[in-house]
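Q: Quoted from Swiss-Prot, the note attached to the mutagenesis of SER12 to Ala states: Loss of functionality. No effect on phosphorylation. For the mutagenesis experiment SER34 to Ala, the note given by Swiss-Prot reads: No effect on phosphorylation. One mutagenesis experiment catalogued in Swiss-Prot, SER36 to Ala, is accompanied by this note: No effect on phosphorylation. SER85 to Ala appears in Swiss-Prot as a mutagenesis experiment; the accompanying note says: Loss of phosphorylation.
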Amino acid sequence: MDMMLMIGNYFSGVLIAGIILLILSCIFAFIDFSKSTSPTRTWKVLSIMAFILGIIITVGMLIYSMWGKHCAPHRVSGVIHTNHSDISMN
């Protein structure tokens, strides 16, 4: 749960880092494709790794924000208590 609290505290920073990685992947791909010589493996690997990490971080942050709105522990426990009587809780 410490990881969730850390992500909650630095949500905007992590989301910005994911967007920056996506921008970097576009820059690396542009550098790779703009060469007149044969493309080097280094720029391809940098572009692919930046893209994959950027997508994982960005989609992960979107999923985390939905989790915080709909599945946070205080919301789930509140729903359980309102939907069940005291007898079924015991």
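Note: Cβ is positioned from N, Cα and C throughout, glycine not excepted.
No noted substitution is present; original residues retained.
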Q: Where among the mutagenesis positions SER12, SER34, SER36 do you find the Cβ with the fewest other Cβ atoms within 10 Å?
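A: Output over mutagenesis positions SER12, SER34, SER36: least Cβ neighbours within 10 Å is SER36.
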Q: Measuring Cα to Cα, how many Å separate SER36 (mutagenesis position) from SER12 (mutagenesis position)?
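A: Taking the Cα atoms only, SER36 (mutagenesis position) lies 39 Å from SER12 (mutagenesis position).
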Q: How many Å separate the Cα atoms of SER34 (mutagenesis position) and SER12 (mutagenesis position)?
A: 33
